[in-house]
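Okay, structure first, notes after.
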Amino acid sequence: MKKQTQLLSALALSVGLTLSASFQAVASIPGQVADQAPLPSLAPMLEKVLPAVVSVRVEGTASQGQKIPEEFKKFFGDDLPDQPAQPFEGLGSGVIINASKGYVLTNNHVINQAQKISIQLNDGREFDAKLIGSDDQSDIALLQIQNPSKLTQIAIADSDKLRVGDFAVAVGNPFGLGQTATSGIVSALGRSGLNLEGLENFIQTDASINRGNSGGALLNLNGELIGINTAILAPGGGSVGIGFAIPSNMARTLAQQLIDFGEIKRGLLGIKGTEMSADIAKAFNLDVQRGAFVSEVLPGSGSAKAGVKAGDIITSLNGKPLNSFAELRSRIATTEPGTKVKLGLLRNGKPLEVEVTLDTSTSSSASAEMITPALEGATLSDGQLKDGGKGIKIDEVVKGSPAAQAGLQKDDVIIGVNRDRVNSIAEMRKVLAAKPAIIALQIVRGNESIYLLMR
């Protein structure tokens, strides 16, 4: 036993000597590397940018359930009891885009229903903030820091110059942990079809984005803003490397409108259309898979005056190729009325270009699922009743869709939602922004006034 112990001790000593020798050899390496160029790092860029990315804290009260009118309870029973408004707190991120004015860009869903908004900088300072304006369709909101001092603003890049494979860095306040930076690449551009409410024309990235990152910055390696982090695809509730950001050009345009008008003024192209598909390409004998197929041109619209025709395929907008109808809709909806845009078309297989002046009319149209998924399959527009009253006209209902199953029919006119009178799509959006558990639509159909109920 004694010999064994000595042997183990000797082995230990031997190993110790060997490790020490190895350590001495390794220890000399840093001295050799010190004279070489420094390792690549994002630290210098982030040191300049982090002061411009802020944490957004909101407080407010929200109803936990929609009060059900007595006359409707017989249809739904008492399984949705009335709930009093409950206080809530929320966390998100934001980006300072104007230091002297204290303007901060964030997501609409971060500040929705907030009654108090506060901003915390990365140096620990806190400020109260007020809402300048917001837009639920694009999920953009503009805040203003009260009594700002010694702020840092972020430079904004041209997101139209992005390419798939460009490096990207996401900065925000995930889970309330504090400022966090993650890196990745631009995975895709013009991403749509995510079944989100509103406009979809996203930058996709694999830079990790989590809850609390909403409203934060997506940056290029120069530290310039290329997007506002907005959503993630998260089957399990956490990041799986598929995040989405609103392009900086779109965010900048919307922010300027909110500064100038306090709201978003949308241009109207005056067409109805759908995504280009292999079936459409085959039917028209075309070798094109991307773009927007024009199914109808509204009479008297800017497109009609410019000569756009049903059956045309819109392949580009202002010289930039279009991937989808969703991208076209998103880009037009963030352009002011009266703006002239150039459309690249394919007609009978031949390319041509037309210039369209976006309508300045206050009329509006929208796919109903952009307002609430319960109305998916219906196309809406601001309309008029026979007596001159205003409402929301049902232009089209897709057979078998949720809207059709709920009982909506073409030419119905919605005049009320949950006892609130609505005269326009904009007013309907505001009523449904609270996401009521029960939706009761008051509809004029011919000479009758009826109610349709849906969850």
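Even glycines carry a Cβ here, placed using N, Cα and C.
Feature list (source: Swiss-Prot):
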- GLU59, HIS109, ASP139, 212-214, 230-234, 269-273: substrate binding site (BINDING)
- SER187 to Ala: Loss of peptidase activity (MUTAGEN)
- ARG191 to Ala: Reduces the peptidase activity (MUTAGEN)
- SER214: active site, charge relay system (ACT_SITE)
- 258-349: domain 'PDZ 1' (DOMAIN)
- ARG329 to Ala: Reduces the peptidase activity (MUTAGEN)
- 355-447: domain 'PDZ 2' (DOMAIN)
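Each of the binding-site residues ILE232, ALA234 was scored by the other Cβ atoms within 10 Å of its Cβ; the lowest score goes to ALA234.
ASN213 (substrate binding site) is 19 Å away from ARG191 (mutagenesis position) when you measure Cα to Cα. Here the CA atom of ARG329 (mutagenesis position) lies 15 Å from the CA atom of ASP139 (substrate binding site). A separation of roughly 32 Å, to the nearest angstrom, links the Cα atoms of LYS272 (substrate binding site) and SER214 (active site, charge relay system). Counted with DSSP, the domain 'PDZ 2' (355-447) comes out as 19 helix, 36 strand, 38 coil. Comparing the recorded positions SER187, ASN213, SER214, THR230 on other C-beta atoms within 10 angstroms of each C-beta gives the minimum for SER187. In sequence order, LEU199 constitute the residues six or more apart from ARG329 (mutagenesis position) in its chain with CB-CB distances below 8 Å. Taking all protein chains in view, 26 other C-beta atoms sit within 10 angstroms of the C-beta of ASP139 (substrate binding site).
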